[in-house]
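> Structure below; questions to follow.
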Amino acid sequence: MTNIRKTHPLMKILNDAFIDLPTPSNISSWWNFGSLLGLCLITQILTGLFLAMHYTPDTSTAFSSVAHICRDVNYGWFIRYLHANGASMFFICLYAHIGRGLYYGSYMFQETWNIGVLLLLTVMATAFVGYVLPWGQMSFWGATVITNLLSAIPYIGTTLVEWIWGGFSVDKATLTRFFAFHFILPFIITALVIVHLLFLHETGSNNPTGIPSNMDMIPFHPYHTFKDILGALLLILVLLTLTLFTPDLLGDPDNYTPANPLSTPAHIKPEWYFLFAYAILRSIPNKLGGVLALLLSILILIFIPMLQTSKQRSMMFRPFSQLLFWTLIADLLTLTWIGSQPVEHPYIIVGQLASILYFLLILVLMPTVSLIENKLLKW
């Protein structure tokens, strides 16, 4: 008799996705981040749901409702810090996942890659509106500064900003709608994740060599399920260590001051995972130019498959491309550091050089070096 998991309409879907899925035998731990992102998403939705039960999206009570969660709700402090640090873990996994895709040429699965870029944008939007909810100083001023960027759009900019605000400044209407967005977006993300997996399972996984591995596949379960469990345990270990020992390590002290429209913080900056884009935004003296550079710094990912000039898919056997890849990582870390610094000498010029290098590496140097590698291999 055929096993029920292969015949039942619902279990068949799960079976084909997580149990009998043919998987390359040589995929490394860099392939763990997809499942870790799924774990992060589930954690964020669950902790977020419990936080939403006690939170009030109103300017007069939002800050005190978060304080109430931390002080009076059973393990409320734990749920709140799990949610805040869970967002950081989410972005660490997200950036590692994208980095893996860039290094091993996974972007050649174009539909999967494009849905992935869309997912990145949606997660970024969710994190941004979520940061506004505690209604601390950095929440308020972060929302004001970032939404104000839309006023750089010619002709309709100001109207657009006021439409998003629901008034003439960030106020009650803004907080209420941001809470609504923050609640609905994770479910949209979940739907996109399913589409992302659907497209991935059309082609099958890539592997470190970038060479088709149809002749060497193993079932996903038990091999990769156990490998994923190890990754999950490490993720949980890091998240719990962060949450229980240094819950405020990645946060901003300014957010422990209630929002005050009459007092601007000395240094307005977003959470660490947006700092690289914030540095690129600040490095251009023109407002519209800065906004375009900010958008392009993320949307450039869409153009990566078109910039593939190498005859090889993966960077595994391309030392020059590897050098440029790690230069790009170092550049992004530099931009992240610059984004956290005040706008003064020497940070301004370092930020501008790092921003130029970021676009230069992706648009010019990497495609050129790939062509040189082809020539060296006489391809």
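Using the three backbone atoms N, Cα and C, a Cβ is placed for every residue, glycine included.
No noted substitution is present; original residues retained.
Pasting the feature list from Swiss-Prot:
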VARIANT   Asp16 to Asn  In strain: Isolate Australia
VARIANT   Asn26 to Ser  In strain: Isolate Australia
VARIANT   Thr43 to Met  In strain: Isolate Australia
BINDING   His83, His182  heme b b562 binding site
BINDING   His97, His196  heme b b566 binding site
BINDING   His201  ubiquinone binding site
> Just checking the binding-site residues His83, His97, His182, His196, His201: which sit within 10 A of Asp16 (variant position), CA to CA?
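So the list is His201.
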> Give me the count of other Cβ atoms within 10 A of the Cβ belonging to Asp16 (variant position).
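Its Cβ shell of radius 10 Å holds 15 other Cβ atoms.
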> Within 10 Å of the Cβ of His182 (heme b b562 binding site), how many other Cβ atoms can be counted across all chains shown?
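Cβ-Cβ neighbours of His182 (heme b b562 binding site) within 10 Å number 22.
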> Please tell me which one of the recorded positions listed here (Thr43, His97, His182) sits closest to His201 (ubiquinone binding site), measuring Cα to Cα?
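Smallest Cα separation from His201 (ubiquinone binding site) among Thr43, His97, His182: His97.
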> Including all protein chains shown, what's the count of other C-beta atoms within 10 A of the C-beta of His83 (heme b b562 binding site)?
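A 10 Å sphere around the Cβ of His83 (heme b b562 binding site) contains 21 other Cβ atoms.
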> Among the binding-site residues His97, His182, His196, whose Cα is within 10 A of the Cα of Thr43 (variant position)?
none
> Could you state the whole-number distance in Å separating the C-alpha atoms of His182 (heme b b562 binding site) and Asn26 (variant position)?
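Between the Cα atoms of His182 (heme b b562 binding site) and Asn26 (variant position), the distance comes to 38 Å.
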> Can you tell which of the binding-site residues His83, His97, His196 lies nearest to Asn26 (variant position) in space, using Cα positions?
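Ranked by Cα distance from Asn26 (variant position), first place goes to His97.
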